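Engineer: Just lifted these from Swiss-Prot, have a look:
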MUTAGEN   Arg119 to Lys  Does not affect interaction with MCU
MUTAGEN   Arg119 to Glu  Impaired interaction with MCU
MUTAGEN   Tyr121 to Ala  Decreased ability to inhibit MCU channel activity in absence of calcium
MUTAGEN   Lys126 to Ala  Abolished ability to inhibit MCU channel activity in absence of calcium
MUTAGEN   Lys126 to Glu  Abolished ability to inhibit MCU in absence of calcium
DOMAIN    218-253  domain 'EF-hand 1'
MUTAGEN   Asp231 to Ala  Abolishes mitochondrial Ca(2+) uptake; when associated with A-242; A-421 and A-432
BINDING   Asp231, Asn233, Asp235, Glu237, Glu242  Ca(2+) 1 binding site
MUTAGEN   Glu242 to Ala or Lys  Abolishes mitochondrial Ca(2+) uptake; when associated with A-231; A-421 and A-432
MUTAGEN   Gln253 to Ala  Does not affect interaction with MICU2 in presence of calcium; decreased interaction with MICU2 in absence of calcium
MUTAGEN   Phe383 to Ala  Abolished interaction with MICU2
DOMAIN    408-443  domain 'EF-hand 2'
MUTAGEN   Asp421 to Ala  Abolishes mitochondrial Ca(2+) uptake; when associated with A-231; A-242 and A-432
BINDING   Asp421, Asp423, Asn425, Glu427, Glu432  Ca(2+) 2 binding site
MUTAGEN   Glu427 to Ala  Does not affect interaction with MICU2 in presence of calcium; decreased interaction with MICU2 in absence of calcium
MUTAGEN   Glu432 to Lys  Loss of function; when associated with A-421
Amino acid sequence: MFRLNSLSALAELAVGSRWYHGGSQPIQIRRRLMMVAFLGASAVTASTGLLWKRAHAESPPCVDNLKSDIGDKGKNKDEGDVCNHEKKTADLAPHPEEKKKKRSGFRDRKVMEYENRIRAYSTPDKIFRYFATLKVISEPGEAEVFMTPEDFVRSITPNEKQPEHLGLDQYIIKRFDGKKISQEREKFADEGSIFYTLGECGLISFSDYIFLTTVLSTPQRNFEIAFKMFDLNGDGEVDMEEFEQVQSIIRSQTSMGMRHRDRPTTGNTLKSGLCSALTTYFFGADLKGKLTIKNFLEFQRKLQHDVLKLEFERHDPVDGRITERQFGGMLLAYSGVQSKKLTAMQRQLKKHFKEGKGLTFQEVENFFTFLKNINDVDTALSFYHMAGASLDKVTMQQVARTVAKVELSDHVCDVVFALFDCDGNGELSNKEFVSIMKQRLMRGLEKPKDMGFTRLMQAMWKCAQETAWDFALPKQ
């Protein structure tokens, strides 16, 4: 009897021991899983604000409602601004050739903020549908949406407001008339412009829009490497099929290409190959020609020149010159600098050039040619910095001559230093200058077209998958 009681007591003791030691591990596992769940919930909560901003860029079908609501609120303020502005201009009595300064009211600022969010976070399909202004109806009755070259520049330039009564899926309707279209060809693009090669009137289709943004957002070196990879016989030329492969690979690496999804409902599908006008331009009428990297890079250079020319003309130059503040605005357009600092930099520029002589297009183009070599410029400026030399205006002009083979005028250097000489000692803040100029060179097209929420969730999911077994297995 005593033996049976002892055995039962030992058995119960063993069961209790197993329950105690076995139950402590699940408790620890549950604590770890609860900690992971808490961190995940915190990350989702922190991302809610980002999603809210994203929703503003995606949800409104057009800006008509926004314009009407904001117009009522800002009507009185706008009228006051206009009245005050008219009084000031009447008192100052400016020169007849001078343009009146156009002040943006509360309503315009809110609309431009909304349009900037569209440029930054929307899909290529929505960007194209919002900033395109023409819908051409063909003789069979089929309709296709087109951009003008000015629309294209506006779609990639921050703070450029879309014309009134034109917005998402709101267009000027034109019926196709071959004779009239041919007569109006020079209305949208000059004969020497690269846009003239795009077909009727120099208009830009959705496929052309994706192709042009790809060309603008891809460095020259990337195209050189891609051409060499598909040049199997080493003659430096590619045929049409090989070029389509080059284009597809390059496009898949850009932010526009990664965000694009074909949308048959809107008609914005990425057609295989290029438009007929571009294929003829690159490969001849029979499409059996060869395209060299030299000819393609010349096409890229002309495109950059024409886009820069359109940007210059948008500032309404007087006697072929734009003001120093307008040039500074071109440099800072894609900087991403906070509004307060941006305002301070513009005020500093206005202080230095109250009665400036302005800048010609040749001076502006020389500086942007200098920017095309910004990586080499960064290296050269770093060498000067390590050698203890000051980065003054003479140094910048020397770097431009050595690296980019262009001459920067003294006046251009004065404007650049007025913007980036923070402490006023006559020396350039090269780190900030180089970082902002790299963004300006790519026109903001290299930035991801999202708020980063998707990438955050993908990283969290990958981390959870890799660490799940570590939480589940007991510690040794």
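Here the Cβ of each residue, glycine as well, is placed from N, Cα and C on the backbone.
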Engineer: Let's check the environment of Glu427 (mutagenesis position): how many other CB atoms sit within 10 Å of its CB?
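Structural biologist: Other Cβ atoms found within 10 Å: 17.
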Engineer: Of these recorded positions, Asn233, Gln253, Asn425, which scores lowest on Cβ atoms within 10 Å?
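Structural biologist: Lowest Cβ count within 10 Å among the recorded positions (Asn233, Gln253, Asn425) is Asn233.
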Engineer: Taking the Cβ of Glu432 (mutagenesis position) as the reference point, list residues of the same chain whose Cβ is under 8 angstroms away and which are at least six residues distant in sequence.
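Structural biologist: Phe420, Cys422 - these are the non-local Cβ neighbours of Glu432 (mutagenesis position), listed in sequence order.
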Engineer: Per residue, counting other C-beta atoms within 10 angstroms of the C-beta, which of the mutagenesis positions Tyr121, Phe383 reaches the highest number?
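Structural biologist: Going through Tyr121, Phe383 one by one, the largest Cβ count within 10 Å is at Tyr121.
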Engineer: If you take the centroid of the Cβ atoms of Asp231, Asn233, Asp235, Glu237, Glu242, the listed Ca(2+) 1 site, which other residues of that chain have their Cβ within 8 Å of it?
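Structural biologist: Going along the sequence, the neighbours come out as Phe230, Leu232, Gly234, Gly236, Val238, Asp239, Lys290.
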Engineer: Can you figure out which of Tyr121, Asp235, Glu242, Gln253 (the recorded positions) comes closest in space to Asp423 (Ca(2+) 2 binding site), comparing Cα atoms?
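Structural biologist: Minimum Cα distance from Asp423 (Ca(2+) 2 binding site) across Tyr121, Asp235, Glu242, Gln253 lands on Tyr121.
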Engineer: What average pLDDT is reported by the model for the domain 'EF-hand 1' (218-253)?
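Structural biologist: Over the domain 'EF-hand 1' (218-253), the predicted model scores a mean pLDDT of 82.
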Engineer: Let me make sure I understand the structure: which of the recorded positions listed (Asp231, Glu237, Asp421, Asp423) has the fewest other Cβ atoms within 10 A of its Cβ?
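Structural biologist: Sparsest of the recorded positions Asp231, Glu237, Asp421, Asp423 by Cβ contacts within 10 Å: Asp423.
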Engineer: Run through the domain 'EF-hand 1' (218-253) and tell me, per DSSP, how many residues are helix, strand and coil.
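Structural biologist: Split into helix, strand and coil, the domain 'EF-hand 1' (218-253) gives 24 helix, 2 strand, 10 coil.
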Engineer: Take the domain 'EF-hand 2' (408-443) and count its residues per DSSP category (helix H/G/I, strand E/B, coil), listing them in that order.
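Structural biologist: Across the domain 'EF-hand 2' (408-443), DSSP assigns the residues as follows: 24 helix, 0 strand, 12 coil.
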